[in-house]
Amino acid sequence: MNILRKIVKNRKDEDTQKPSPASAPPDDDDLWLPPPEYVPLKEFTSKKNMRNFCINGEVKVCSPNGYSFRILRHILRSFDEIYSGNHRMIGLVKVVIGLALSGAPVPEGMNWVYKLRRTLIFQWADSRGPLEGEELEHSQEITWDDDTEFVGLQIRVIARQCHIQGRIWCINTNSRTCQLWSDMSLKTQMSEEDKDSSLLLE
């Protein structure tokens, strides 16, 4: 197991030294470091900056030659550099992408469409999250192309404040979602007031 971790670490170090995010993705897609342990975010009642948001998320994957999550993960590793929206929404967009892509796709022409409709609870640090009553929306298209492959991602996320009781925003499993979150470097920390909760810092 230690040998595997060293191999993965060395591979990750090599990836970070690559000058261009459009370089070819690694062939060993099964090698990845699991992200920090994600645990359910419990119900909070006394938090002034805790708000429930109804989330609509849609991710379209377009590729004439099919696609693999190896390619998607390669694209999303550089998400911080290519994100074009409101920075207060970047953490939420990352989570929605991960959750949406881990669900069941629906064919739509040449596209595969993943949709997420779920009530999520977030806590932002330093008042960086949405303002009271604010609605956030983000749409973006990301493409990856070389001589052999073309993959396009169309992302649309809408967050509206609502008063429905939410459940969790993260899943403590070694799932495809966690792989995507790990690739996108989602910033979290354990709550000082509740050891069973992870807080979103962005």
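Using N, Cα and C of the backbone, Cβ positions are placed for all residues, glycine too.
What you see is the original sequence, not a version with the noted changes.
Taken verbatim from Swiss-Prot:
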type: MUTAGEN; residues: VAL95 to Ala; note: Complete loss of inhibition of stress granules formation
type: VARIANT; residues: ARG11 to Cys; note: In strain: Ni-CE and Nishigahara 2001
type: VARIANT; residues: ASP29 to Glu; note: In strain: Ni-CE
type: VARIANT; residues: VAL95 to Ala; note: In strain: Ni-CE
type: VARIANT; residues: ILE158 to Ser; note: In strain: Ni-CE and Nishigahara 2001
type: VARIANT; residues: THR177 to Ala; note: In strain: Ni-CE and Nishigahara 2001
Q. At the level of the C-alpha atoms, what whole-angstrom distance separates ILE158 (variant position) and VAL95 (mutagenesis position)?
A. 12
Q.
Say we define neighbours as other CB atoms within 10 Å of the CB. Which of the recorded positions VAL95, ILE158 has the fewest?
A. ILE158
